[in-house]
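Novice: Let me begin by handing over the structure; questions about it come next.
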Amino acid sequence: MSSFRVGGKVVEKVDLCRKKQLVWRLDVWPFAILYTVWLTTIVPSIDFSDACIALGGLSAFHILVLLFTTWSVDFKCFVQFSKVNSIDQADACKVTPAKFSGSKEVVPLHFRSQMTDSASSGDMEEIFFDFRKQRFIYSKELGAFSKLPYPTKETFGHYLKCTGHGTEAKIATATEKWGRNVFDYPQPTFQKLMKENCMEPFFVFQVFCVGLWCLDEFWYYSVFTLFMLFMFESTMAKSRLKTLTDLRSVRVDSQTVMVYRSGKWVKLLGTDLLPGDVVSIGRPSTQTGGEDKTVPADMLLLVGSAIVNEAILTGESTPQWKVPIVGQRSDEKLSIKRNKNHVLFGGTKILQHSPDKSFSLKTPDGGCLAVVLRTGFETSQGKLMRTILFSTERVTANSWESGLFILFLVVFAVIAAGYVLVKGLEDPTRSKYKLLLGCSLIITSVIPPELPMELSIAVNTSLLALVRRGIFCTEPFRIPFAGKVDLCCFDKTGTLTSDDMEFRGVGGLSNCEEAETDMSKVPVRTLEILASCHALVFVENKLVGDPLEKAALKGIDWSYKADEKALPRRGNGNSVQIMQRYHFASHLKRMSVIVRIQEEYLAFVKGAPETIQERLVDVPAQYIETYKRYTRQGSRVLALAYKRLPDMMVSEARDMDRDAVESDLTFAGFAVFNCPIRPDSAPVLLELKNSSHDLVMITGDQALTACHVAGQVHIVSNPVLILGRSGSGNEYKWVSPDEKEIIPYSEKEIETLAETHDLCIGGDSIEMLQATSAVLRVIPFVKVFARVAPQQKELILTTFKAVGRGTLMCGDGTNDVGALKQAHVGVALLNNKLPLSPSDSSKDDKSKSKKSKLPLEPASKTITQNGEGSSKGKIPPQNRHLTAAELQRQKLKKIMDDLNNDEGDGRSAPLVKLGDASMASPFTAKHASVAPVTDIIRQGRSTLVTTLQMFKILGLNCLATAYVLSVMYLDGVKLGDVQATISGVLTAAFFLFISHARPLQTLSAERPHPSVFSVYLFLSLIGQFAVHLTFLVYSVKEAEKHMPEECIEPDASFHPNLVNTVSYMVSMMLQVATFAVNYMGHPFNQSIRENKPFFYALIAGAGFFTVIASDLFRDLNDSLKLVPLPQGLRDKLLIWASLMFIICYSWERLLRWAFPGKISSWKHKQRAVTANLEKKKKV
């Protein structure tokens, strides 16, 4: 078998191949034959000059083949490798990565003898390849490649029995298998990066064009273009070198760690750790000068607990409490996603730890006992590094579309070149060299030299704008996706609502409908549960943890001490000592503690009302009605319960089975919390709704609470229906929040129902939909998803994508990881202050001259506006003694510094640092607000329209150039060297200025066209080209009437004449008009007048045309090789140019009105996908 499907997030497919011997390669032997034929047959039979042309063509073709082996991995495999069916015959493999994970690569296949633990079993052969710092192993049993396995899916019982690597043989085997715990990335050099850039297809093509222009005597233009190319490529290489050097500085901490090997504790460097090692990890005591200790690898906490700062991975500064697996069911398998509160992730810092000396294996330094799970690039930090590392390549917008569009233009260029070739060969006196040169120039004119640079700038400008707003992106290709988003999904808690919870009181203990706020009237047992059933912890003498739990403690007026003891601030109540915690788990929807009050042991439990209900001995009569009443009001409700435990030892309490602790409970009331909606949630979501986006809420909260909040933030506006099970049966029905409207559930009527109602479903309903294969029929029409588990959030996003929705998911980056990764655009919000106020933002967009670049602060600081713009023109006191010239020099130095730093180069993406990015999501926003969603969508739309206008302008310039270089070239019309240089500079300046247009502050209801291939763009191109062609043809024909009847030789050197002059002037005006007409300003970007540099460049271009056409400065026209125009011809040119502009402008505006961008018709795709699924089920 020559091909293997790998699946997964990194590699999709692997093809086996074998390298051919040098003489049998397709880039060697065919050309050896061709060169021999040229030497023995062609040279003797034709003129030497024609033979040299043939040799030049053959050499160019050979060089092109060699270059294609660098550009295309598929072509390289075809030329230099042969396919093999057996893995034993292969020595390399072609790796096809998963979509959006980079480009294909050919990597060597390694065969080696694998060491085994037992000498008697002999050595086994291991076959593997390394791809992007990951190893893939071939399994002969399965006949497939899979990722190198790490011990991450064993049972808790297995980990608790771990004693590390017991022998030197096992250590050697593990070292050979997994390697050292390092981030090994070779240091690149400037020369290597520059060589890579110079081997890019666009760059080679541009250098080839420069060579052709030199042969056609365009020396100034060629040298200018070549200088510009090398300047930009060297800037790019320098910027990438800095980025990669910064990434290489990230190292696994080389601190020493106590490791249990061969039956004893030994001190080893963190870089020597291996998966399976048992280690002692903790923060050194302050007496020994200990600092925050960095965790060197991903490890599972066996014994002891730790408080960890995970900001380097999640960007979230709130410390996380890590607990041991002691007390968990021994047969339960580890899932790092689900059991992350037991896992210490590499790169994070231990703030404090609590050892447990009751375990059989004692740590020598008082640390926590842990077992290493993953090392090196397989750790969470390593994965994030890989994401950042392999997204530092050059980024472009719509690369496949740009290729197809250029191919479309090449067709026209080839037709024009063919016309010139046929006509030229009819004249036997024509120089074949000049003829072939002319044809080559026509075909190469399709792609201007600045195109790749401008496409990169389109994305990178957006990246920089987002970074200045505190939004970091690790996957730049997703920015254009943001412009295509039509569905925005939001988590509720901590995203739409504030983290500052308000404790409203306790309900459900009396017949009173309002929650009891007087804590003296609340049973002491209920207060004890609220005071102790939590996961709060002291870090550096400060209480940290869930804001809801802190609000409850404050609301009941109890205190909590560092020794895990809770006691009332007033009165003589008993203290509550926590003995064992069972932390909150999203799949269980509850948490519990075992406490001791005086000499009595009790279990305190809190969780979702419907979850606790199933575990109560007696359910109060008004239980359901009470919690539903509070949730309808938008409150968050937690059910409280307890049970008495028999007398026991402390060790027995800690070993109790969680399920036994959390069963047969006695109800103790409902804790009711108000969850205030963030001030800007409703305005931001209303703006999104008004800008043609559908809104969806996905939350783990209760359905009634979710629907109440959804109504306040404009997600639902129609009457709401909630899908639920009817009574104890298995039938489902739609019920309104007040239970006055009830409609039987039928999956076939969902679409009709969704037209008049907003639908809400819960996690249990999703399980039903999965069981009945109705997911695709129902989920696309739902507005609110409540009580959903993290895995269900992922399923919801996958379903929306399957029916053709452009999805954005906004969450907090902890419970929403799967959904954030699945969405086209995932935005993780971190709780930091906003970097800019709305007023600052609007000022920023109004005036570029008054705005200075925002400095990037460390992750812990707020990003503030700074620089010249904030001083409002006043000279700082320390600079008042400087002269005007010195001040000017300082300003110039500051500008140069800005250009030279790592963010001043719009050509390269800004470096995303660890701590800025979240491993949860492609976009990380350091805001306690959903406002970044609008910023990301604005930048996405801006990138889309900028790319679209670039291609339109490119298309029109290409079609006009193809005509000028073909039909007019045959008539002897040419451009001078200076003329071509000025034209090139003008085009580059225009492209640069349009790519830096900033998006408008307000999102428009109008949508950008998602693709280059649309009716609007095609009609716009054809219509404008027809007008341009008419203007060009009539102008040249008019000029010919004033020309003396002289024969102009097409191959003759350039000399000024009237037709050449008119041709240049018309080309200049067409260029200015093309940029002015096709600039996409409102409603997405700044208008032409607001984009000052572009506006002034247009005025300068139009003014330049008027000046040279009016012949105001004769010396200027002489230097440009332009002859004087007759008065009548001059007036006609100016009138025709004005008419051409008005007609093109009107045509463009008419098409924008007639063919606006629209949301894709996802319902058609939903029906098609559902019908296809039905067919598969029948088969």
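Each residue, glycine too, has its Cβ placed from N, Cα and C.
The noted changes are left out; the structure has the residues it started with.
Residues or ranges marked as active site, 4-aspartylphosphate intermediate in Swiss-Prot: Asp491. Per Swiss-Prot, Mg(2+) binding site is recorded for Asp812, Asp816. Quoted from Swiss-Prot, the note attached to the mutagenesis of Thr699 to Ile states: In pdr2-1; increased inhibition of primary root growth in low inorganic phosphate conditions.
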Novice: List the Cα distance (Å, whole number) between Asp812 (Mg(2+) binding site) and Asp491 (active site, 4-aspartylphosphate intermediate).
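Specialist: Between the alpha carbons of Asp812 (Mg(2+) binding site) and Asp491 (active site, 4-aspartylphosphate intermediate) there are 8 Å.
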Novice: Pick the one among the recorded positions Asp491, Asp812, Asp816 whose Cβ has the fewest other Cβ atoms within 10 Å in this structure.
Specialist: Asp812
Novice: Just counting, how many other CB atoms are there within 10 A of the CB of Thr699 (mutagenesis position)?
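Specialist: Around Thr699 (mutagenesis position), other Cβ atoms within 10 Å: 26.
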Novice: How big is the gap, in Å, between the Cα of Asp491 (active site, 4-aspartylphosphate intermediate) and that of Thr699 (mutagenesis position), rounded to a whole number?
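Specialist: Given the Cα positions, Asp491 (active site, 4-aspartylphosphate intermediate) is 5 Å from Thr699 (mutagenesis position).
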Novice: In angstrom units, rounded to an integer, how far apart are the Cα atoms of Thr699 (mutagenesis position) and Asp816 (Mg(2+) binding site)?
Specialist: 9
